[in-house]
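Visitor: The Ca(2+) binding site feature in Swiss-Prot is assigned to Asp227, Thr229, Asn231, Tyr233, Glu238; the stated evidence is similarity to another entry. Look at Swiss-Prot and you will find Arg292 tagged as 4-O-phospho-L-tyrosine binding site. Summarising the annotation, Swiss-Prot assigns domain 'Cbl-PTB' to 45-349. Swiss-Prot lists 863-902 with the feature domain 'UBA'. Quoting Swiss-Prot on the mutagenesis of Gly304 to Glu: Abolishes interaction with ZAP70, but does not affect interaction with SLA.
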Amino acid sequence: MAGNVKKSSGAGGGGSGGSGAGGLIGLMKDAFQPHHHHHHLSPHPPCTVDKKMVEKCWKLMDKVVRLCQNPKLALKNSPPYILDLLPDTYQHLRTVLSRYEGKMETLGENEYFRVFMENLMKKTKQTISLFKEGKERMYEENSQPRRNLTKLSLIFSHMLAELKGIFPSGLFQGDTFRITKADAAEFWRKAFGEKTIVPWKSFRQALHEVHPISSGLEAMALKSTIDLTCNDYISVFEFDIFTRLFQPWSSLLRNWNSLAVTHPGYMAFLTYDEVKARLQKFIHKPGSYIFRLSCTRLGQWAIGYVTADGNILQTIPHNKPLFQALIDGFREGFYLFPDGRNQNPDLTGLCEPTPQDHIKVTQEQYELYCEMGSTFQLCKICAENDKDVKIEPCGHLMCTSCLTSWQESEGQGCPFCRCEIKGTEPIVVDPFDPRGSGSLLRQGAEGAPSPNYDDDDDERADDSLFMMKELAGAKVERPSSPFSMAPQASLPPVPPRLDLLQQRAPVPASTSVLGTASKAASGSLHKDKPLPIPPTLRDLPPPPPPDRPYSVGAETRPQRRPLPCTPGDCPSRDKLPPVPSSRPGDSWLSRPIPKVPVATPNPGDPWNGRELTNRHSLPFSLPSQMEPRADVPRLGSTFSLDTSMTMNSSPVAGPESEHPKIKPSSSANAIYSLAARPLPMPKLPPGEQGESEEDTEYMTPTSRPVGVQKPEPKRPLEATQSSRACDCDQQIDSCTYEAMYNIQSQALSVAENSASGEGNLATAHTSTGPEESENEDDGYDVPKPPVPAVLARRTLSDISNASSSFGWLSLDGDPTNFNEGSQVPERPPKPFPRRINSERKASSYQQGGGATANPVATAPSPQLSSEIERLMSQGYSYQDIQKALVIAHNNIEMAKNILREFVSISSPAHVAT
């Protein structure tokens, strides 16, 4: 472990801010003579915080900035760049103070803020002292004082990220901070409730009850890893980072020991530039690698390695634990020699399968999805594979291939809500079992009682290096922690029963399931699941002619939020879809998209046949409204990728679902880049994204999503329906929207035949493991400019296939509020049911033969005619009345209810434009 000591030299430069009277003697005493200090869990009572103290701290920060601006210092403008960090910290503190103007007492009483300000004062004073003591050595780039300055810069970086995470937009939200890993979140909730920050000793004792800590030396090493801000406290933010780095929770400390304590490739508190400098020694030994915590994307690892052609690259693994990334990289020849050593640790022992998180569905939910011709387990993006992965912390579910494709297309955040993807968990959705209770089976065990190791003497800068070395030398392989308790969660969210329309009262929506599980096999497609009688086949009219290219313009957006019911029919939640006669299909686009060349499907394309129409990014118009387009690989659009929905279907519905709004165009651009991407980058380790030479912005994992885009213009809703979420709002949904689509599409359909089916659908899909830059210009929250894409005609058979996922996306996880100002849609868009495969194929065949059924072919009876006239006199359009009657099977009372529920008479958007 000599390499560990050498590589981390000076890593403790930030220390805890004190003089460290005990030093190594104190560390050894703590390791071998654990004693009991219950009397004072807090290391020291925090000072009083007022505006005067904050301003004093600002003066110290200003002094540090002036010292660092000395030209002789010649600081590199690469993260962590202290000349950016301190001004950013100052600016965010100003924002916090402005939010608490007149309420400074409230802010001063906030425990986290007091601890933060005290630590900021200490670290700025420590930096000033470093300049005084280091003198001329500060100007030597490789000197110890200069290394300590770099360490302090990292600490300032961590502090700023933490401050932004706990005070997003300047408002305290530490008590609602969302811990990414469900098991870790449950531990924190049980141990500390809604506390934002706890003393290290309290944290250590609570953690020991779940993950036994073998010695005081191990406790000290653990503290040096988890206490990113070096203040003797552990915040919920730091805990979230640690549990993401060393996932899974069930073997947390075992993973930490294998990756941070004993692994020669681990680098504590190293920067991007320092990793490059270190690997330069092994430039002629391809496969040499080291890894560190990413300072700009806290909670993720950055792996630096030497390529076969003598380059040094740094990558960030995606959607997998570090040990899995290292194993995969070793197998593929990328990560062979940790820190240049010939012996590479075997990490396969960490790959023990975790207990599967089985999501079970109740009988009612099963029947509801059958009514829609779908199943809960079907991925609502591709409508082909079963869901097998859960995005954290938002909780949305999808299949791995869709998530991978989305990320490779440079999609930002979660495809559904744009919340930052802090982690993923494999899940399994079980088919309905009539004998099951529908509840989740959890398992767990209690750990040993907590020892009370004391570690008061941990303040000296480099003691942690000695401690890590000693711990590594004596470390034996530890068993996995018995604790694998996942939080209790209710059942997956589903829409309401249509047959309960009249008698059902509002009920709270159930939540998305959180927890860990092994990956599901995604090819079965519920062939072993008994289904009730499938829905009646509803045939779609023939597709539009394939002879004209689709034109994209910049028409004015309609004033209503469209429903995600069909690719081209997206009316408001509160209104039945109108039947426009001339509105082109691009009127829903938020901004013009450049025309793209026509291409033909490539039969060998791996995505040939994949229904990327169901990616739901671009709301299209009805086929009857669309200009026919050339038959090219089509790019679909699921509206819910752009429209955050407000169904209370997950644990964060409510106060925590105030995610920022996203422009549809950002999703469109990401999906476009998926459909027509440039040639893939040189092959790099799979599932990883790279780092550029310099990170220029600081990511801030927070309780809110990071993907903040400019909100799209909202369409006001004149209807004053209440914002009921989930069940009550969808009582007509389960069978409604396909019928609505059929009527509307037939109203103006053309009688051309066209080849249909999934075989003619293809999108370019890039290969395994591209690496993106860790340059923060490419961060999660900045959408890429649109990549020219291949747009294709959507045949009506495609639309029947696409219906599998339109609108049901938000049933798969976390909803979010899509609100701003006075133009907030009062309800989320209505979903559109999908067809089961048999129905889809039958419909496809019938379309090929040009045979369609017309549900409104017969003329209404005289009684119906009089009712229709009466409704028209009230302001309803004839098309809306006809659609409502078909949906209600000519039940005039139900049709009236539908009209009242969905149609706003006064809305100007009700008239086709």
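In case you wondered, yes, glycine gets a Cβ from its N, Cα and C as well.
Residues as originally present; substitutions not included.
Model, not experiment: these values are computed from the prediction.
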Visitor: Can you give me the same-chain residues 6 or more apart in sequence from Gly304 (mutagenesis position) with a CB-CB distance under 8 Å?
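Guide: Correct list: Val275, Lys276, Arg278, Leu279, Tyr289, Ile290, Phe291, Arg292, Ile312, Leu313, Gln314.
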Visitor: Taking only same-chain residues 6+ apart in sequence, whose CB is under 8 Å from that of Glu238 (Ca(2+) binding site), what do you get?
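Guide: Expected: Glu162, Ile226, Asp227, Leu228, Thr229.
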Visitor: Using the Cβ centroid of Asp227, Thr229, Asn231, Tyr233, Glu238 as the reference point for the Ca(2+) site, which residues of the same chain not in that list have Cβ within 8 Å?
Guide: Val115, Asn119, Glu162, Ile197, Trp200, Ile226, Leu228, Cys230, Asp232, Ile234, Ser235
Visitor: Using a 10 Å radius around its CB, how many other CB atoms surround Asn231 (Ca(2+) binding site)?
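Guide: So the Cβ neighbour count for Asn231 (Ca(2+) binding site) comes to 27.
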Visitor: Mind tallying the domain 'UBA' (863-902) by DSSP state, helix then strand then coil?
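Guide: Counting residues per DSSP class in the domain 'UBA' (863-902), I get 32 helix, 0 strand, 8 coil.
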Visitor: Give me the count of other Cβ atoms within 10 A of the Cβ belonging to Asp227 (Ca(2+) binding site).
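Guide: Looking across every protein chain shown, the total is 23.
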Visitor: Look up Tyr233 (Ca(2+) binding site) in the DSSP assignment and report helix, strand or coil.
Guide: strand
Visitor: Summarise the model's confidence over the domain 'UBA' (863-902) as a mean pLDDT value.
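Guide: Here the mean pLDDT over the domain 'UBA' (863-902) amounts to 85.
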Visitor: Note down the number of other Cβ atoms within 10 Å of the Cβ of Tyr233 (Ca(2+) binding site), including every protein chain shown.
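Guide: Excluding its own Cβ, the number within 10 Å is 25.
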